[in-house]
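Swiss-Prot annotations:
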DOMAIN    46-208  domain 'Helicase ATP-binding'
BINDING   Asp59, Glu60, Met61, Gly62, Leu63, Gly64, Lys65, Thr66  ATP binding site
MUTAGEN   Lys65 to Arg  Abolishes ATPase activity. Abolishes endonuclease activity; when associated with A-1021
MUTAGEN   Lys163 to Asp  Loss of DNA-dependent ATPase activity
DOMAIN    325-481  domain 'Helicase C-terminal'
MUTAGEN   Gln519 to Ala  Abolishes interaction with PCNA; when associated with A-522; 525-A-A-526 and A-1075. Abolishes interaction with PCNA; when associated with A-525
MUTAGEN   Ile522 to Ala  Abolishes interaction with PCNA; when associated with A-519; 525-A-A-526 and A-1075
MUTAGEN   Thr631 to Ala  Impaired interaction with 'Lys-63'-linked polyubiquitin
DOMAIN    1011-1051  domain 'HNH'
MUTAGEN   Phe1075 to Ala  Abolishes interaction with PCNA; when associated with A-519; A-522 and 525-A-A-526
Amino acid sequence: MPRVHNIKKSLTPHISCVTNESDNLLDFLPDRLRAKLLPFQKDGIIFALKRNGRCMVADEMGLGKTIQAIGITYFYKEEWPLLIVVPSSLRYPWTEEIEKWIPELSPEEINVIQNKTDVRRMSTSKVTVLGYGLLTADAKTLIDALNNQNFKVVIVDESHYMKSRNATRSRILLPIVQKARRAILLTGTPALGRPEELFMQIEALFPQKFGRWTDYAKRYCNAHIRYFGKRPQWDCRGASNLNELHQLLSDIMIRRLKTEVLTQLPPKVRQRIPFDLPSAAAKELNTSFEEWEKIMRTPNSGAMETVMGLITRMFKQTAIAKAGAVKDYIKMMLQNDSLKFLVFAHHLSMLQACTEAVIENKTRYIRIDGSVSSSERIHLVNQFQKDPDTRVAILSIQAAGQGLTFTAASHVVFAELYWDPGHIKQAEDRAHRIGQCSSVNIHYLIANGTLDTLMWGMLNRKAQVTGSTLNGRKEKIQAEEGDKEKWDFLQFAEAWTPNDSSEELRKEALFTHFEKEKQHDIRSFFVPQPKKRQLMTSCDESKRFREENTVVSSDPTKTAARDIIDYESDVEPETKRLKLAASEDHCSPSEETPSQSKQIRTPLVESVQEAKAQLTTPAFPVEGWQCSLCTYINNSELPYCEMCETPQGSAVMQIDSLNHIQDKNEKDDSQKDTSKKVQTISDCEKQALAQSEPGQLADSKEETPKIEKEDGLTSQPGNEQWKSSDTLPVYDTLMFCASRNTDRIHIYTKDGKQMSCNFIPLDIKLDLWEDLPASFQLKQYRSLILRFVREWSSLTAMKQRIIRKSGQLFCSPILALEEITKQQTKQNCTKRYITKEDVAVASMDKVKNVGGHVRLITKESRPRDPFTKKLLEDGACVPFLNPYTVQADLTVKPSTSKGYLQAVDNEGNPLCLRCQQPTCQTKQACKANSWDSRFCSLKCQEEFWIRSNNSYLRAKVFETEHGVCQLCNVNAQELFLRLRDAPKSQRKNLLYATWTSKLPLEQLNEMIRNPGEGHFWQVDHIKPVYGGGGQCSLDNLQTLCTVCHKERTARQAKERSQVRRQSLASKHGSDITRFLVKK
């Protein structure tokens, strides 16, 4: 192989970041980014720059490759646009890092590709973030756009995703990376187990540098002919000449280990825990081993497919056989209340067994497997990192073993092994990375007499190969063997059986009518029952329960929430919110929906109007409170008025809180005094008034220390020194823009000029100002930012999402929301969803008005009518129909069509199904698949699916509200997950003392038999469909738990019934109540 032998190794120049020369080389970086870099990270950036921006950064996991790549590409920002290719679950963390370290980029300049047709903003964005999952053979529109864009700078994160020469994503990415002028490949495991996995990455950076594939395979992969049965096969899975390969790689790859450059990081301690399995648990596995030995004794006795199928079956049987012992081990670890740890597994059966162990121990946990969406994974990671009550993370080795940070954990348990050391080390370093403050203990559970012992030996052999190739020395997974006597209890573990849905449930596992009659809602013990009391909603009861418990609690900042974990306790709350959520005011309007706010504002404002008259009333004893509606003095323990049954929390005000409140009717004459007088109102009243009259509060320019203190956003005394600064001009007003993809808020001047800084509102609430320059410690700026954070926090998550997606610049988020709402088209539709028939009618009407024709598009782009079709340039056949005759066909068979009827204008441009505007130019339409040209933009696509597809609608609402009821704040999704993952025999106990006890018997038993999300929470229309709220956007939707949804539906049904009766009565006579109305 002459090309390989003639390679001249370029010695890596010795670079020390202590010298002034290296510091001068990094002067181009933003000050904050340069100050954050560690010395070895500066070395990595300079290494790449000296190779003209084409290299591989292969530092060990957890050493900060992301920030190095950002620094490298920033040097070449004049050559952007920049393409960043990452695993799909890391799109948003990468976007967060880009916005954090390059604040000069505006939100509009960063484009996160959402689907295979989302290419409209690619040509106008400076940074494009793309997930590997979209690089498939059918993504023709996306592939064409990537090739046409000609990205000059490319980052490929976790570049070992390109290890296979035959994978579609490798073939798509290879020409894009080769064509780019600068290309940075990032991976902590360039080769997961074999040298063959390096070839595609090297070929992407330097084509033909190591020769052709056959030359490389023969030289470094020990390629040879091998027979599987009678079939010869070219085997490239070996390794040879590894020292030479290591020397050649050092010219294009920089790799540092944590033991070399991060000596202050606490150590990683591995421990191997072998144990014996009970004979009953390993019965099936022993049978498979006998079959395996029979095949191995007979040469050429089985085909490759048979052998691999047997190994896969043994792998799964090993998981089931050791699941009982793994459960006992997890329970043993949970006995230490101070431990937070990760559990990694591969098979769903093992993940299920681990989850059951945590549920049986009544511990809060998170679980990430392949079914969890990318956005939800980030939410779960934040929960584990920040919530001290979430002690266990149950993770899939493949789904959560790369790119995520779990430094809050001090222990890692491997319930199963995997086939290569790369995945194992990646999983280990989720906890052992920069930011870890304690040593990480890693436990490998090895079941003797199973596939584990064989896999452990295989992992060490592969580790020697990868260590020699990447690090220049032989390595193995160093793990001390644990004390056998200490783990003897594992061999006595009970055999575990999968939670099979087809298993027949015993009668004891289901609710019966007798038990249902005995059930009591736990909240009934805290609420006195008068003789005549109307039925109250679950929202009112739960909210009152939280408020009462908040008063009694020693920590007034914590919300007493309902707990679904300790379900056997008679006095436990029903759900436990995240710590972050608990830090907010317990009566914050951000948790209220528009409909709820509307119900609460009216009596509250009325009570303010009556306050003036009550000021002259003398103070009452402490044990009583006065109703503001009927003035009756009630016992302090009653949560509602004994006379008029008005709830104490909504329309009643304590006498001692009614100081200096003016009549609402005088507000118009003295608007300047309103903001000062509102300060004396209680928190709930102040926030409700802020929602009812946002304009006044937004226009108020006086921000007194008292309001700041009430919101928990006080200025530090030491900050008074920042009264003047020459580094930044002082503006009396700031503009803001919310990022579309992260929680960050970008700051602009009042003229709309970007100030190259951004922040996270939650950080400001926690008094963390490190993301902002020191100049923003000025008192004027602090006041403006604090005021923004207060207003922003008062909005619900759904309202914040509306502002983010708008991309607008604004001063006040409340006023911005009002402006966006005004601009939206007001529609009054009593139909729930858009149907294909609605689309067909709209398309035909468009064609009749402006000309053109209609066509039937399907996902397969197959012709539906052989008589009316047109052959496009790329050979795809799409039927073109006559708009005057197709309507009759649709009325005969309205739901048999698998596609949509789309209008095409006279120029041949297909029109958007949502807005009837051209989706693309004619030349592009010929190249694109007809199915990809349904919509003109991602916005129209989302709006269309939200209005026509229930599953898509639920998914989008879930992304924002995470399955938390917006009326009673119950985390219904968490209860669903616990019930789904629990053994069927224990599901009844889980449901027994929760908010679901109000549901009918059959519904409860269905939850036990076959739990689904729809049994626990629903997406409800705030403005009901019958009232004109159908086919709405997300701002008219909210999450409701099943109980609240049922009660709200019943209330709405009663209202509709009354309206119908009144309408019917008005046809035959006049309503007598009209004579009683005062004119």
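Including glycine, each Cβ sits where the backbone N, Cα and C put it.
Remember, it's a predicted structure, so these values are computed and weren't measured experimentally.
Annotated features taken from Swiss-Prot, shown on the structure.
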| residue | record | Cβ contacts under 8 Å, 6 or more apart |
| --- | --- | --- |
| Asp59 | ATP binding site | Gly44, Lys65, Gln68, Gly188, Ile254, Arg255, Arg256 |
| Glu60 | ATP binding site | Gly188, Arg255, Arg256, Leu257, Lys258, Asp429 |
| Met61 | ATP binding site | Gly188, Thr189, Lys425, Gln426, Glu428, Asp429, His432, Arg433 |
| Gly62 | ATP binding site | Gly188, Lys258, Asp429, His432, Arg433, Ile434, Gln436 |
| Leu63 | ATP binding site | Phe40, Gln41, Gly188, Arg256, Lys258, Val261, Leu262, Arg433, Ile434 |
| Gly64 | ATP binding site | Leu38, Gln41, Ile434 |
| Thr66 | ATP binding site | Trp94, Glu97, Asp157, Leu186 |
| Lys163 | mutagenesis position | Ser170, Ala191, Leu192, Glu196, Glu197, Leu198, Met200, Gln201 |
**Request:** By DSSP assignment, list the helix, strand and coil residue numbers for the domain 'HNH' (1011-1051), in that order.
**Result:** 19 helix, 11 strand, 11 coil
**Request:** Go through the chain and flag residues at least 6 beyond the ends of the domain 'HNH' (1011-1051) whose CB is under 8 A from any CB in it; none is fine as an answer.
**Result:** 537-539, 593-595, 798-799, 801-802, 821, 824, 827-834, 943, 946-947, 953-954, 956-958, 960-961, 963-968, 970, 972-973, 975-976, 979-980, 987, 995-996, 998-999, 1003
**Message:** Return the count of C-beta atoms lying within 10 angstroms of the C-beta of Lys65 (mutagenesis position), excluding that atom itself.
**Reply:** 23
**Asked** Secondary structure at Glu60 (ATP binding site) (DSSP, helix/strand/coil)?
**Response** coil
**Asked** Quick one: which residues besides Asp59, Glu60, Met61, Gly62, Leu63, Gly64, Lys65, Thr66 have a Cβ within 8 Å of the ATP site's Cβ centroid, in sequence order?
**Response** Gly188, Arg433, Ile434
**Request:** Return one of helix, strand or coil for Thr66 (ATP binding site), based on DSSP.
**Result:** helix
**Request:** For Lys163 (mutagenesis position), just give me the three-state DSSP call.
**Result:** coil
